[in-house]
Structures are given as C-alpha cells and as structure tokens.
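Engineer: Got a structure for you, written out below as structure tokens; questions coming shortly.
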Amino acid sequence: MKNINADDTYRIINKIKACRSNNDINQCLSDMTKMVHCEYYLLAIIYPHSMVKSDISILDNYPKKWRQYYDDANLIKYDPIVDYSNSNHSPINWNIFENNAVNKKSPNVIKEAKTSGLITGFSFPIHTANNGFGMLSFAHSEKDNYIDSLFLHACMNIPLIVPSLVDNYRKINIANNKSNNDLTKREKECLAWACEGKSSWDISKILGCSERTVTFHLTNAQMKLNTTNRCQSISKAILTGAIDCPYFKN
C-alpha cells in the first residue's frame, strides 16, 4: 500500500478552492477517493429547517441500486453513521458498527450495504456553521486486509482537506440558491432580544427605537423565516443558524 503524499493533499486543497460548481467538487471528491485507495465516496450534509423538517444535500458515486434502496426503505432512520456523525467529530471505521443495530427488528445498515458492494469503509463527521451536520464517507467493494491502515492514513490527511471542502461547497450552493431572505442586522437584534424574553416594548427601549419599529422588524423576520408567530420565528432562527451569539459584531 502506497502512503499518501503530502503534496497530493495540498494539491487537492488548492483544487477545491478553485471549484466553481458541484461538478468540480465531485471531481475533487473522486481525487480524494483515489488518494485514500477507495472506490466510493459520499458527501452528505443535513440542514435543519425545523424540529421535523430538514434538507439533505448529497454528492456521491455510490451504487445507484443501494442509494435507491436506502431512500425507499428510509434507512437514514437506522444508519449508525448518521447517528454517530450528529453527535461526534472524530473519524469512524465502519467495522465498529457491523454487528450493531438499533434493535433486533431494525435493519443493520452496515451489513445491508455490504450486499450492494460497500464492503468496507470509514467516515468523517461534518458540522457546519448553520447547525447542519453530515459526513464524508469512503468505501471499498472488496474486503481489504489493510482497511485499518487505510483508515489511519486517511485520518492524517482528510481532516486537513475537509474545512476547505465544506466551506467552498457551501459557497457554491449559497450562490446557486441566493435569495433575498437573509435577515438584516436589526431583524437579528430584535429576534435575539426576543430570545431573552423581552417584549416589543422592552426591545424598543434597548435599541432606542419605537415599539412599532420593533414589531415591523419582527414581522419582516417572520415572513423571511416562513413562520407563523414569534416563538416559531425564534426557534427556527436559532435552529437554522439565522441568528447566533456573535451577531453583535460589526
């Protein structure tokens, strides 16, 4: 097994920074897959919109039959990689989950993946600035006796690439889906103080404006967030990262 060259890592990082489309990102993912001596890759990021709704963004070259079955059977509910990535940051080798299932009646996603050619693999959890999470996974169609060594070498290089990958992937897709729904600084301020339990009158005194102005900004924020009341606006703004603690910074 050939060790990963540091120059390859640096080259891929620079190539990712030059990406202008998801097709470009796919090519970089393919290069990364070859670099770690695997066949398949999957970049998946789950973006929450509410406590019950989310969007899933995926770039991959997984076998189509497996992807179709995975979606049709709603295996995301039982996928230990998804569950692990939601609450962890460290890379994980799939063989840890091979004999585990949520319960005896639940499907063992790792074992079922093997029947579709994803025999061995490992994943790197991803966490985004807007409360999204996901994973970057690599897989092989054969039982590789060196999988632990492949995993170890990948752990020394892939984490160096992931920040650039996630940042540029986000920029590309924000540019492709640009809208006029970004909250203004004043709308964020009003929502933030509403988070602290302040009334419109309280907020008006804190911000030095009229109560009517505060109501105006909160109503605009509600329209942009597609919510029906102040409480829902607050929870959705926090959940989706529309507002966060450092918003006071200029």
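Each Cβ is built from the backbone N, Cα and C atoms, and glycine gets one as well.
So, quick note: what you're seeing has the original residues, none of the substitutions.
As listed in Swiss-Prot for this protein:
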- 176-241: domain 'HTH luxR-type' (DOMAIN)
- Asn3 to Asp: In strain: ATCC 7744 (VARIANT)
- Thr115 to Ser: In strain: ATCC 7744 (VARIANT)
- Glu211 to Lys: In strain: ATCC 7744 (VARIANT)
Engineer: Please report how many Å separate the Cα atom of Thr115 (variant position) from that of Glu211 (variant position), as a whole number.
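Structural biologist: The separation of the Cα atoms works out to 62 Å.
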Engineer: For Glu211 (variant position), write down the residues of its own chain that are at least 6 apart in sequence and whose Cβ falls under 8 Å from its Cβ; none is a fine answer.
Structural biologist: Ser200, Trp201, Ile203, Ser204
Engineer: Tell me, roughly as an integer, the mean pLDDT over the domain 'HTH luxR-type' (176-241).
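Structural biologist: Its mean pLDDT is 88.
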Engineer: Do you know the DSSP helix, strand and coil residue counts for the domain 'HTH luxR-type' (176-241)?
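Structural biologist: Going by DSSP assignments, the domain 'HTH luxR-type' (176-241) contains 45 helix, 0 strand, 21 coil.
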